[in-house]
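Asks: In case it's useful when we look at the structure, here is the feature table from Swiss-Prot:
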ACT_SITE  ASP179  active site
ACT_SITE  HIS227  active site
ACT_SITE  CYS332  active site, amidino-cysteine intermediate
VARIANT   GLY329 to Arg  In strain: ISP 5236
Amino acid sequence: MSLVSVHNEWDPLEEVIVGTAVGARVPTADRSVFAVEYAGDYESQEQIPSGAYPDRVLKETEEELHVLAAELTKLGVTVRRPGPRDHSALIKTPDWETDGFHDYCPRDGLLSVGQTIIETPMALRSRFLESLAYKDLLLEYFASGSRWLSAPKPRLTDDSYAPQAPAGERLTDEEPVFDAANVLRFGTDLLYLVSDSGNELGAKWLQSAVGDTYTVHPCRKLYASTHVDSTIVPLRPGLVLTNPSRVNDENMPDFLRSWENITCPELVDIGFTGDKPHCSVWIGMNLLVVRPDLAVVDRRQTALIRLLEKHGMNVLPLQLTHSRTLGGGFHCATLDVRRTARETYQF
């Protein structure tokens, strides 16, 4: 039986990968890091501070990830974790060289769709070999009958990036490039965010990979920067949480217009360590749905918790203290590998 089986973002969770903060660092400043992550924060890539995150940040985050894993285990979920890796090691191709980033966000580089798991062609050079952290798991899933695909490795030359372009146009269409976290699963409908972490060719490649069973919906002018899971959050069939600073009547994906849309309330700014945060305050709506009536939510976001409870959701309140520093909340820091239902939904 395939150990990979996921059709959407809400069916009861059976197996999940929880990331690790061990060894996390800001990679060497290069054109990819500047264009994708920091073009709006610094005038040149030379200004970007790189190197290891403070030990305190990593220690506290790893402890909180352990708590998350333990709580999910109590709920009967099988939890898998990557082992430690040396992210300071050099990564080199004929076109460039850099060092690594982290394995904190398995959501960013692996996409599970049905019984298929896909290694996506990520936008940052520092994440070029990130899937190696999960190689043993991928082999195990493959042995169980899962379909294992790896997108063509992008060259990620300087031509792939336009750091001086407006936000949303800094990743060019030289070749298919996208992070898995640019995708949300709604049964046979896949929402694909066209942004600085996912280009048009990436959407075209994904459609060819998943075949005619699925429809990839490229969403443009929804959110310019990286990843979609703090912009639109599916809670259960027919109910979606949206970011009021990004989603409006004009850019709401057509296939979601019939859904009940609840607007995320103002969030608590949890702060960050260092000169610049890696993500905005909206990381507070980056939640993990465990089943249609239960979600893991940042305990500090009390207004959001009350809103979810009002709409019939129970909440498991946990905390990732440094989510703005490291760039990921509970959805980012996990990858759902298997959910109970075998039914696919088409809306």
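Glycine is treated like the rest: Cβ placed from N, Cα and C.
Modelled residues match the original; the substitutions are not represented.
Can you tell me where each of these features sits in this structure?
Replies: Residues within less than 8 Å, Cβ to Cβ, of ASP179 (active site) and separated from it by at least 6 positions along the same chain comprise ASP108, GLY109, THR120, MET122, ALA123, SER197, GLY198, THR226, HIS227. In three-state terms derived from DSSP, ASP179 (active site) belongs to neither a helical nor a strand segment and is classed as coil.
Cβ contacts within 10 Å of CYS332 (active site, amidino-cysteine intermediate), excluding its own Cβ and spanning all protein chains shown: 25. For the recorded site, CYS332 (active site, amidino-cysteine intermediate), the DSSP three-state label reads coil.
Listed in sequence order, the residues of the same chain lying 6 or more apart from GLY329 (variant position) and placing their CB within less than 8 Å of its CB are SER230, ILE283, GLY284, MET285, ASN286, LEU287, ASP298, LEU320, SER323.
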